[in-house]
Amino acid sequence: MSRVGVMVLGPAGAGKSTFCNSIISHMQTVGRRAHIVNLDPAAEATKYEFTIDIRDLISLDDVMEEMDLGPNGALIYCFEYLLKNLDWLDEEIGDFNDEYLIFDCPGQIELYTHIPVLPNIVRHLTQQLNFNLCATYLLEAPFVIDSSKFFSGALSAMSAMILLELPHINVLSKLDLIKGDINKKKLKRFLNPDAMLLMETEGMNQASNPKFLRLNQCIANLVDDFGMVQFLPLESNNPDSIETILSYVDDITQWAEGQEQKEPNDQIDVEE
């Protein structure tokens, strides 16, 4: 039987840890067993404890001190060390064959865009440990206030989709922060990215450098031509919002198919 997990990705500050905590809270409410696997060697304490924590193997602070490296260099060193010691990860995961695992990943996108660290870990999980994985990429909703930032984030999401080679869900997080700043009609154009949004924004700025206008047009057209990037709205404090996103993840990972069928009751009580 395949194991099931979700990789939580996105830039720093996108709300990944909050999203992980919300999933755990929802699953506990409905009686599902789930655990957070922390893959960020610089992670801070969260509401729910990490069941598996890369910092038990190696931590960013220790590497920076002992190897005299900066934060980014130390992060890469930590993941290269993890790749050389995947037997540690195998042993830790080995105790959780039937539980749902939530992999909380670092926010540095170079771990999958510049060096194949996360893609290698994903391949190990899917091929060696028999995981059905879904990737969720979080982009914070305030980015929609600046169309250029939004399309930059959408391009990063598309990069993750292509390089990780996993079924993928993009999530527009922290939606509650922009409710008073954008109407539903315009928000829908961001959930299904409309290339014209970027052109409309740049068109209002007559002082824009023509080279930037052409670059923005190419970026917007690239996202539009691929047709891969769409977003689901997320409010982490809204149980219905969490349940909706989790239903998409469950459908992709085929979670329900791996559950044992329950025998029906022999006798049904009927109220008189």
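Cβ coordinates are placed from backbone N, Cα and C, and glycine is handled just like the others.
Original residues only: the substitutions mentioned are not part of this model.
According to Swiss-Prot, the feature GTP binding site maps to Gly13, Ala14, Gly15, Lys16, Ser17, Thr18, Ser173, Lys174, Leu175, Asp176. Long-range neighbours of Ser173 (GTP binding site) (same chain, six or more residues apart, CB within less than 8 Å of its CB): Gly10, Ala14, Gly15, Thr18, Phe19, Leu138, Leu139, Glu140, Ala141, Leu234, Ser236. Look at Ser173 (GTP binding site): DSSP puts it in a strand.
Glu110 to Lys or Ala appears in Swiss-Prot as a published mutagenesis result, with the remark: Impairs heterodimer formation with NPA3/GPN1. Under DSSP, Glu110 (mutagenesis position) is assigned to a helix (H, G or I) in the three-state scheme. The local packing around Glu110 (mutagenesis position), expressed as other Cβ atoms within 10 Å of its Cβ over all shown chains, amounts to 13.
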Integer Å value for the Cα distance linking Glu110 (mutagenesis position) with Gly13 (GTP binding site) is 16
Please identify which of Gly13, Gly15 has the densest Cβ environment, defined as other Cβ atoms within 10 Å, among these binding-site residues.
Gly15
Reduced DSSP assignment, Ser17 (GTP binding site)
helix
